[in-house]
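Taken from Swiss-Prot as is:
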- His8 to Pro, Gly or Arg: Loss of reductase activity. Mutant is sensitive to arsenate (MUTAGEN)
- Cys12 to Ala or Gly: Mutant is sensitive to arsenate (MUTAGEN)
- Cys12: active site, nucleophile (ACT_SITE)
- Arg94 to Lys: Loss of reductase activity. Mutant exhibits slight resistance to arsenate (MUTAGEN)
- Arg94 to Ala, Glu or Tyr: Loss of reductase activity. Mutant is sensitive to arsenate (MUTAGEN)
- Cys106 to Val: Mutant retains arsenate resistance (MUTAGEN)
- Arg107 to Lys: Mutant retains arsenate resistance (MUTAGEN)
- Glu127 to Lys: 17-fold decrease in catalytic efficiency with arsenate. Mutant is sensitive at high arsenate concentrations (MUTAGEN)
- Glu127 to Asp: 13-fold decrease in catalytic efficiency with arsenate. Mutant is sensitive at high arsenate concentrations (MUTAGEN)
- Asp128 to Lys: 9-fold decrease in catalytic efficiency with arsenate. Mutant is relatively resistant to arsenate, but is more sensitive at higher concentrations (MUTAGEN)
- Asp128 to Glu: 7-fold decrease in catalytic efficiency with arsenate. Mutant is relatively resistant to arsenate, but is more sensitive at higher concentrations (MUTAGEN)
- Glu130 to Lys: 5-fold decrease in catalytic efficiency with arsenate. Mutant is relatively resistant to arsenate, but is more sensitive at higher concentrations (MUTAGEN)
- Glu130 to Ala: 3-fold decrease in catalytic efficiency with arsenate. Mutant is relatively resistant to arsenate, but is more sensitive at higher concentrations (MUTAGEN)
Amino acid sequence: MSNITIYHNPACGTSRNTLEMIRNSGTEPTIILYLENPPSRDELVKLIADMGISVRALLRKNVEPYEQLGLAEDKFTDDQLIDFMLQHPILINRPIVVTPLGTRLCRPSEVVLDILQDAQKGAFTKEDGEKVVDEAGKRLK
């Protein structure tokens with residue numbers, strides 16, 4: 001079993017790029033397709049705490065439930081926002097990566113490089129053509 005876990009959405013380019021950077025370090029992570037297998041309340045609360053971000057910072061804003069539920073309004077408690085994320089996992093921003101070096105919301109995808117123990121094994125270019133890692137495995141930005 002891998003010591004890296006990614007909460008992944010294969011339809012998301014940022015999530016796909018993050019997964020490939022993990023693989024470029026020589027590790028095959030545990031992949032949780034969080035839309036199909038959402039985290040439990042306790043797991044979600046722990047992820048948020050470990051990332052050191054607010055509950056609201058994990059909310060995706062550009063999805064239908066956000067508008068339908070009126071989540072832009074500042075009237076909801078953190079517990080209520082977590083309830084909404086559990087009921088509508090599409091509201092959980094992604095990808096979230098957990099490694100021995102920390103837990104991060106990897107937006108942009110190269111944030112994952114900050115928490116990988118192993119160096120990149122070679123060049124990495126994002127799907128959009130942006131070069132992130134050179135041939136020697138060194139981060140470019």
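Any Cβ shown, glycine's included, is placed from N, Cα and C.
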Among Glu127, Asp128, Glu130 [mutagenesis positions], residue with fewest other Cβ within 10 Å: Asp128
In the chain carrying His8 (mutagenesis position), residues 6 or more apart in sequence that have Cβ under 8 angstroms from it: Ser15, Thr18, Leu19, Ile31, Ile32, Leu33, Tyr34, Arg94, Pro95
Cα distance (Å, whole number) from Cys12 (mutagenesis position) to Cys106 (mutagenesis position): 12
Winner by Cβ contact number (other Cβ atoms within 10 Å) across the mutagenesis positions Cys12, Cys106: Cys106
CB within-chain contacts under 8 A for Arg107 (mutagenesis position), separation at least 6: Thr14, Asn93, Pro95
Pairwise Cα distance for Glu130 (mutagenesis position)/Cys12 (mutagenesis position) [Å, integer]: 16
For Arg94 (mutagenesis position), the number of other Cβ atoms found within 10 Å of its own Cβ: 23
Euclidean distance between Cα atoms of Cys12 (mutagenesis position) and Glu127 (mutagenesis position), Å: 11
